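Report on the structure given below.
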Amino acid sequence: VEWTDAERSAIIALWGKLNPDELGPEALARCLIVYPWTQRFFASYGNLSSPAAIMGNPKVAAHGRTVEGGLMRAIKDMDNIKATYAPLSVMHSEKLHVDPDNFRLLADCITVCAAMKFGPSGFSPNVQEAWQKFLSVVVNALKRQYH
């Protein structure tokens, strides 16, 4: 993947404004609420019976922060995302048996949450374009083991 200077700047600037203690948990909770079939991969997390239960679930929040940590690693090494995510791809494919389409669903929820936080001025079409390109590269890296 080739990144323009403008794309790199937009992604890094947006990331610098995000609070990983908020975005990750919020995006994962949104994914579990909006796409309830994704909950089957989180059965060990306890009460996921309602949106309020999901939003208040500490295990969901903790895993959301883990997701954000993974994104941080990708941002720090944007030219090597496939290698960065290779072990995660193997784990999600071979150990956890996660449906690879769920990565895209979560990426969409991350985008929605970022857009809601920053609004049209902070999440302009140019920023969105760069951010979605970045998340698409991450999703494809996570799906790599499935092919």
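Just so it is clear, glycine is given a Cβ too, placed from its N, Cα and C backbone atoms.
Heads up, this one's the original sequence, none of the swaps are in it.
So that you can see what the record holds, here are the features copied from Swiss-Prot:
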| type | residues | note |
| --- | --- | --- |
| DOMAIN | 2-147 | domain 'Globin' |
| VARIANT | Ala13 to Gly | In beta-B chain |
| VARIANT | Phe41 to Tyr | In beta-B chain |
| BINDING | His63, His92 | heme b binding site |
| VARIANT | Gly122 to Ala | In beta-B chain |
Within 10 Å, the Cβ with the most other Cβ atoms among the binding-site residues His63, His92 is that of His92
Of the recorded positions Ala13, Phe41, His63, His92, the one whose Cα sits nearest to the Cα of Gly122 (variant position) is Ala13
Same-chain residues at least 6 positions away from Phe41 (variant position) with a Cβ under 8 Å from its Cβ, in sequence order, are Leu96, Val98, Asp99, Asn102
Spacing of the two Cα atoms, Ala13 (variant position) and His63 (heme b binding site), in whole angstrom, works out to 24
Reduced to three DSSP states, the domain 'Globin' (2-147) has 124 helix, 0 strand, 22 coil
